[in-house]
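Everything on this sheet refers to the single structure shown next.
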Amino acid sequence: MVAPVWYLVAAALLVGFILFLTRSRGRAASAGQEPLHNEELAGAGRVAQPGPLEPEEPRAGGRPRRRRDLGSRLQAQRRAQRVAWAEADENEEEAVILAQEEEGVEKPAETHLSGKIGAKKLRKLEEKQARKAQREAEEAEREERKRLESQREAEWKKEEERLRLEEEQKEEEERKAREEQAQREHEEYLKLKEAFVVEEEGVGETMTEEQSQSFLTEFINYIKQSKVVLLEDLASQVGLRTQDTINRIQDLLAEGTITGVIDDRGKFIYITPEELAAVANFIRQRGRVSIAELAQASNSLIAWGRESPAQAPA
């Protein structure tokens, strides 16, 4: 009977000892976590410091009372600390990326904080980088378009100026050519006017301008209608010396007023431009021709005396 009682007492003492050890270990673990918790709060920086834990209420017998809701408070503090760390990391990452944007860096920042930044925040930063790159590309395209337009406008103005200068130069050359032609015609007219002198009763009388022009016209018409004229007869008809008549005919030939040839027998043969072209065509077609062949062909190509000569000018 005594043995079972001792067994019960020993079992009760063993259970009490186990409970005592369990409580002692729990208090030691709580005391060891409190310094570590204080160090973590100090490293968080900008994290708001949680309120102090309630002091332990003394228990009877001098033993401290267990803190109320200690585990819940510790978990809340850890969550707040992690949130603060994440915000600090994101702010630091964004500051780095903004600094790189100002320096012209197009790629997203890859720092030691990239592993801690959230995927959503990283996506926003990448979209911001893409928008910035698109704006820069559009601005570069606008600048290039402005440059090309300015270059085309400058080339167009240069071409317009070149055409204007060419037109002015062409007009100036045409004006000079007209003036030179008019000057030559006037000089030739004066030469002819001085050459045609009517000798009457041994006294030379110079014609007026109107008379000289009329006499020249009649002189040319007489040659054209006669076709073949003897130079001595022509000189006597117009009242000039034979040499002066020859000189006047040569001047008219040089001017292109009349066309023809002066043969070695002292005759002038007037040939129209059409007849001259027909003779030239005959020579080109036949190749080499003799004088006899040319003379024979001329009888059919040139109208010899078909027009009755007009009355010689008085």
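Positions of Cβ are set from backbone N, Cα and C atoms, glycine also.
Taken from Swiss-Prot, the feature domain 'PCI' covers 229-273.
For the mutagenesis experiment Lys116 to Arg, the note given by Swiss-Prot reads: Weak or no effect on ufmylation.
Quoted from Swiss-Prot, the note on mutagenesis experiment Lys121 to Arg is: Weak or no effect on ufmylation.
Under mutagenesis, Swiss-Prot gives Lys124 to Arg with this note: Weak or no effect on ufmylation. Of all the Cβ atoms in the protein chains shown, 12 others lie within 10 Å of the Cβ of Lys124 (mutagenesis position).
While the structure shown retains the original residue, Swiss-Prot records the mutagenesis experiment Lys146 to Arg with this note: Impairs some post-translational modification without affecting interaction with UFL1; when associated with 116-R--R-128, R-176, R-193, 224-R--R-227 and R-267. Cβ neighbour count for Lys146 (mutagenesis position) (all protein chains, 10 Å cutoff from its Cβ): 10.
DSSP gives Lys176 (mutagenesis position) a helix state. For Lys176 to Arg, Swiss-Prot lists a mutagenesis experiment annotated as follows: Impairs some post-translational modification without affecting interaction with UFL1; when associated with 116-R--R-128, R-146, R-193, 224-R--R-227 and R-267.
Here the residue is the original one, but Swiss-Prot notes a mutagenesis experiment at this spot, Lys193 to Arg: Weak or no effect on ufmylation. Impairs some post-translational modification without affecting interaction with UFL1; when associated with 116-R--R-128, R-146, R-176, 224-R--R-227 and R-267.
Residue density at Arg265 (mutagenesis position): 7 other Cβ atoms are found within 10 A of its Cβ, drawing on all protein chains shown. According to DSSP, Arg265 (mutagenesis position) is assigned to coil rather than to any helix or strand. Quoting Swiss-Prot on the mutagenesis of Arg265 to Ala: Decreased ribosome ufmylation.
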(request) Please give the average pLDDT for the domain 'PCI' (229-273) in this predicted model. (result) 82
(request) Compare the Cα of Lys176 (mutagenesis position) against each of the mutagenesis positions Lys121, Lys124, Arg265 and report the nearest. (result) Arg265
(request) Select one residue from Lys121, Lys176: among these mutagenesis positions, choose the one with the most other Cβ atoms within 10 Å of its Cβ. (result) Lys121
(message) When secondary structure is assigned with DSSP, how many helix, strand and coil residues does the domain 'PCI' (229-273) contain?
(response) 23 helix, 9 strand, 13 coil
